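Quick notes on the structure that follows.
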Amino acid sequence: MAEDWLDCPALGPGWKRREVFRKSGATCGRSDTYYQSPTGDRIRSKVELTRYLGPACDLTLFDFKQGILCYPAPKAHPVAVASKKRKKPSRPAKTRKRQVGPQSGEVRKEAPRDETKADTDTAPASFPAPGCCENCGISFSGDGTQRQRLKTLCKDCRAQRIAFNREQRMFKRVGCGECAACQVTEDCGACSTCLLQLPHDVASGLFCKCERRRCLRIVERSRGCGVCRGCQTQEDCGHCPICLRPPRPGLRRQWKCVQRRCLRGKHARRKGGCDSKMAARRRPGAQPLPPPPPSQSPEPTEPHPRALAPSPPAEFIYYCVDEDELQPYTNRRQNRKCGACAACLRRMDCGRCDFCCDKPKFGGSNQKRQKCRWRQCLQFAMKRLLPSVWSESEDGAGSPPPYRRRKRPSSARRHHLGPTLKPTLATRTAQPDHTQAPTKQEAGGGFVLPPPGTDLVFLREGASSPVQVPGPVAASTEALLQEAQCSGLSWVVALPQVKQEKADTQDEWTPGTAVLTSPVLVPGCPSKAVDPGLPSVKQEPPDPEEDKEENKDDSASKLAPEEEAGGAGTPVITEIFSLGGTRFRDTAVWLPRSKDLKKPGARKQ
């Protein structure tokens with residue numbers, strides 16, 4: 001067939017079809033059929049054609065490949081097979097053929113037709129197939145060609161069922177146009193269909209309408225057996241979650257009362273989601289009992305335990321998928337939202353709660369897998385998911401609280417003392433409540449101050465001499481901490497009663513002891529005034545050998561002033577244990593001085 005548009009009168013005037021052959025690929029030689037409507041829309045499958053024409057046009061007999069209507073021949077194949085088995089011993093047809101052997105082919109063709117007619121006439125008389133209509137209850141003789149999954153209906157009832165189904169499909173897609181729901185022209189914006197923004201186009205095949213605009217003539221199929229107590233109950237109980245649920249204006253209730261639901265066949269259709277407790281409640285020997293009063297709480301024997309005692313609205317799980325979903329909890333997904341509260345109408349995530357920080361789009365590990373706390377439904381969500389539970393310590397829940405990160409465990413913090421400190425040291429002030437607690441104070445990101453009772457030596461690179469600050473004498477005395485801020489440096493000086501072995505001053509010393517009346521100054525760092533109420537500090541004169549070393553250090557520091565003002569000017573904290581009042585010159589082995597300090601060129605390399 002040529003690849004041009006040809007008229008297709010089977011679909012009506014203006015319809016055209018075209019057959020295109022494939023010229024390459026694994027399916028080379030096969031053809032594809034396309035149809036074009038009078039409005040210019042192109043259709044390439046029978047499914048699209050059915051959606052386009054709607055339920056008014058029946059395409060059961062339409063051959064999409066050829067573009068014609070194919071009327072099936074009468075099917076009598078099963079009856080003919082039965083007649084052959086029945087006519088084997090007598091074989092009257094073959095004797096007739098032998099008698100009329102040398103005749104024309106027309107007579108040979110007429111013989112099987114006469115045989116089949118005789119078989120169809122004798123089959124109902126010899127093997128009647130009576131049946132009972134499931135709808136009206138009358139008995140009729142069936143032909144035995146129907147499939148087992150279809151209901152046994154007489155011809156009149158089957159025709160009524162087909163017409164009813166066709167009408168219901170039209171009501172679901174288009175509507176009747178007469179009821180109050182069909183007269184509504186605007187969506188409510190609160191139902192699940194409006195919130196999910198599902199397509200309303202009929203050609204899409206979804207036909208998702210707003211719940212307020214759904215035709216009232218749509219009849220939902222009753223999935224009950226009609227025999228059990230739930231199917232025979234005609235009135236609502238008034239105390240189940242469905243009956244207690246507040247109605248939404250303009251919307252009708254789509255779920256049955258729990259007491260009116262069928263008790264048979266519900267769990268047999270489920271593929272999973274059944275645990276041992278529910279299996280024990282559905283034992284065949286258990287008989288349904290009337291619901292006990294609210295004061296008593298025995299274990300229910302019915303398969304619907306939630307029907308006996310109503311649950312509060314906050315703990316009620318709202319389902320908007322199917323009628324069967326309002327059963328005891330299974331492992332299937334549920335949707336807990338009303339669609340009308342402020343949380344359900346919120347579109348954006350806060351980005352600061354723990355659920356948002358867990359999402360991959362905010363850099364989380366996707367472990368909790370919950371939506372934003374500020375978008376949890378205020379009516380149907382579980383209480384543990386609401387933001388009020390998460391931010392109880394906050395003053396108010398008006399805005400999303402900041403995200404609190406978990407602190408690292410103390411075992412993972414292993415700090416080692418190095419030869420130099422980082423440029424910035426963040427020290428924590430000691431609280432007076434924890435005087436007896438043990439204790440290592442953190443200094444910056446990777447250093448630890450020693451516990452009380454030990455001596456500290458602060459070395460200033462390039463300075464004239466170090467300053468030694470021993471710990472307090474008694475554990476009960478509280479050390480007053482005072483910050484001394486330098487350029488890019490913050491360190492701690494303890495100011496209890498101190499014995500200083502050596503001070504960096506250029507004055508001449510006299511033998512004996514001297515009492516300082518001015519605060520101790522460290523070169524290169526501004527110091528704060530010392531409390532005048534503190535006790536006096538004893539000092540001893542330096543040795544001449546140490547003065548020579550100090551002069552060398554001063555000359556080395558003058559060669560590189562820029563380096564001393566930068567990162568090289570950071571102090572070195574070294575722990576000296578159990579000095580016990582020893583002179584500082586005797587402990588020179590504890591403080592080895594690096595050669596890099598004396599040679600500024602080595603540091604630059």
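Backbone N, Cα and C define each Cβ position, glycine as well.
Residues as originally present; substitutions not included.
Keep in mind that this is a model prediction, so the values were computed, not measured.
Residues or ranges marked as domain 'MBD' in Swiss-Prot (evidence: experimental evidence): 1-69.
Cβ neighbour count for R30 (mutagenesis position) (all protein chains, 10 Å cutoff from its Cβ): 10. In the three-state DSSP reading, R30 (mutagenesis position) counts as coil. Under mutagenesis, Swiss-Prot gives R30 to K with this note: No loss of binding to methylated DNA.
Experimental mutagenesis is annotated in Swiss-Prot for D32 to A, with the remark: Strongly reduces binding to methylated DNA. Taking the Cβ of D32 (mutagenesis position) as centre and 10 Å as the limit, one finds 13 other Cβ atoms among all the protein chains shown.
Y34 (mutagenesis position): 15 other CB atoms within 10 A of its CB, across all protein chains. Per Swiss-Prot, mutagenesis Y34 to A or F is noted as: Strongly reduces binding to methylated DNA.
Secondary structure at Y52 (mutagenesis position), taken from DSSP and collapsed to helix, strand or coil, is helix. Record note (Swiss-Prot) on the mutagenesis of Y52 to A: No loss of binding to methylated DNA.
Take the CB of C179 (Zn(2+) 1 binding site) and look out to 10 A: across all protein chains shown you find 15 other CB atoms. According to Swiss-Prot, the feature Zn(2+) 1 binding site maps to C176, C179, C182, C215.
Look at Swiss-Prot and you will find C225, C228, C231, C262 tagged as Zn(2+) 3 binding site. Same-chain residues at least 6 positions away in sequence with a Cβ under 8 Å from that of C228 (Zn(2+) 3 binding site) are, in sequence order, C262, L263, R264.
Swiss-Prot lists C237, C240, C243, C257 with the feature Zn(2+) 4 binding site, giving sequence analysis as the kind of evidence. In the three-state DSSP reading, C243 (Zn(2+) 4 binding site) counts as helix. Listed in sequence order, D236, C237, C257 are the same-chain residues six or more apart from C243 (Zn(2+) 4 binding site) with CB atoms under 8 A from its CB.
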Item checked: Among C176, C215, C225, C231, C240, which are binding-site residues, the residue with the most C-beta atoms within 10 angstroms of its C-beta -> C240
Notebook entry, point to check: Given the recorded positions R30, D32, Y34, Y52, C231, which one's Cα is the least distant from that of C176 (Zn(2+) 1 binding site)?
Noted result: Y52
Item checked: Cβ packing number for C262 (Zn(2+) 3 binding site), 10 Å threshold -> 18
Item checked: C-beta crowding around C237 (Zn(2+) 4 binding site), within 10 angstroms -> 17
Next item on the list: Taking only the Cα atoms, work out how far D32 (mutagenesis position) lies from C215 (Zn(2+) 1 binding site), in Å, as a whole number.
Entry: 39
Note to self: I need the CA-to-CA distance for C225 (Zn(2+) 3 binding site) versus C240 (Zn(2+) 4 binding site), whole Å please.
What the structure shows: 22
